[in-house]
Amino acid sequence: MKKVWLNRYPADVPTEINPDRYQSLVDMFEQSVARYADQPAFVNMGEVMTFRKLEERSRAFAAYLQQGLGLKKGDRVALMMPNLLQYPVALFGILRAGMIVVNVNPLYTPRELEHQLNDSGASAIVIVSNFAHTLEKVVDKTAVQHVILTRMGDQLSTAKGTVVNFVVKYIKRLVPKYHLPDAISFRSALHNGYRMQYVKPELVPEDLAFLQYTGGTTGVAKGAMLTHRNMLANLEQVNATYGPLLHPGKELVVTALPLYHIFALTINCLLFIELGGQNLLITNPRDIPGLVKELAKYPFTAITGVNTLFNALLNNKEFQQLDFSSLHLSAGGGMPVQQVVAERWVKLTGQYLLEGYGLTECAPLVSVNPYDIDYHSGSIGLPVPSTEAKLVDDDDNEVPPGQPGELCVKGPQVMLGYWQRPDATDEIIKNGWLHTGDIAVMDEEGFLRIVDRKKDMILVSGFNVYPNEIEDVVMQHPGVQEVAAVGVPSGSSGEAVKIFVVKKDPSLTEESLVTFCRRQLTGYKVPKLVEFRDELPKSNVGKILRRELRDEARGKVDNKA
């Protein structure tokens, strides 16, 4: 496909990037911390960590992993925590030790955590105490040999940290009891690491940096193998796209999205490290009043988020009173930005929400609206520099502009494949092209618009939910005979999970089924709607027709609206 979109690029956005500007993420990091040493890198709960402190602490943590635990280059280390100052210390410590980061959603259930730890073969995990009870239930069934435990306030000043840890544990009671007698404290790891020798590993661009887990049509999470080059390429692509709006050493980005999510990991953490910017880490973005209080303290210049976050902020009266004069970049992704939200955002802040599109397998950015756009296009924008894109029909033939087809992409940001899953890799990457499973339309200028999903994936607040996983869990309930899970529109989260159930036990209730799911699934995957049926529609070979149920369910929602 001819790259028609290049003609629509702003004049100062390059058509190609250099993915080999750095040898590794470690090289990028070390150059940035030297250049911006005394500037703030991260702030959380009022505590500032400079680039110099980040360098010192991450070096100590890397040394501890190497010398204290005896881990080697290529070992996998899981990271399970929300946005805290400990996160970047551990993240860059793992990378600087030549090891592979395995990000874990801290809200995972024991079942989900056990699968990810076993699949990745993680030999160590860094976890915040609030979620240690989950790990306790499964750690003996995994290959994890080392548990490094931290508390919410452990990277704050002594007085403040003591207060935070006391309040979190004893007042708010956010730390369920756990028993991990062999765990090492994060503080001890750093203390010991400062006295150990750090040995910088020899890294090449093709070395793995992350195993970033994503769902699959099989319902089993798979690890996308993202190399240092993949991440650096996407970093340069984001920088090329947004760069004209950003000023090195002078930015403060609001990081309300969790850093364990690929969107915030690349665009907030890594990009602003390279630019010498400051990340304002929001630990609990669901506390909108608390988030707004934090925003009022800082002249933030950039913010990233999903539609639900922007909508919640717009509906907060205190947010409406903030000073937006410093803001010059608002980036939305993870889920479609609704037009009404985009229009309200520009009216309040004076800045357009630049919607983009990406997926874990692409580190993540594939396309974004140009920074000079002065309207809400409703599209996912133009392919980013050094990216090829095409739309194909079911026979893999390219379709002309204006016709729907599956979006396929090729570029330096595309993953190596799925960890230990060559079968799944071959299904998604064919002849060098990654098949996204999303059905899109491209207009004459190259703007892409997603019109449907080839896969049955459900998108809840920017998180992928796969029907097979939900169905597998529901079918474990003894009162269920059959089930089908679909996504239906939801004003609060974009989509919500709805299940259609055929009872085996006539006394089965919606409440008991949802309670059962809550024990097995993290919050955003739990069905919000349950409908009991005498039977489910099936094809002539007996396959449940999810699409028919989804269309019917969406029709009901539309009619109610």
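Even glycines carry a Cβ here, placed using N, Cα and C.
Heads up, this one's the original sequence, none of the swaps are in it.
Here is what Swiss-Prot says about this protein:
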{"type": "BINDING", "residues": "TYR213, THR214, GLY215, GLY216, THR217, THR218, GLY219, VAL220, ALA221, LYS222, GLY223, ALA224", "note": "ATP binding site"}
{"type": "MUTAGEN", "residues": "TYR213 to Ala", "note": "Loss of activity"}
{"type": "MUTAGEN", "residues": "THR214 to Ala", "note": "10% of wild-type activity"}
{"type": "MUTAGEN", "residues": "GLY216 to Ala", "note": "Decreases activity"}
{"type": "MUTAGEN", "residues": "THR217 to Ala", "note": "Decreases activity"}
{"type": "MUTAGEN", "residues": "GLY219 to Ala", "note": "Decreases activity"}
{"type": "MUTAGEN", "residues": "GLU361 to Ala", "note": "Loss of activity"}
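DSSP assigns GLU361 (mutagenesis position) to a helix in the three-state reduction. All protein chains considered, the CB of GLY223 (ATP binding site) has 26 other CB atoms within 10 Å.
Mapped onto three states, the DSSP output places ALA221 (ATP binding site) in coil. Counting every protein chain shown, the number of other Cβ atoms lying within 10 Å of the Cβ of GLU361 (mutagenesis position) is 28. A strand conformation is recorded for THR214 (mutagenesis position) in the three-state DSSP classification.
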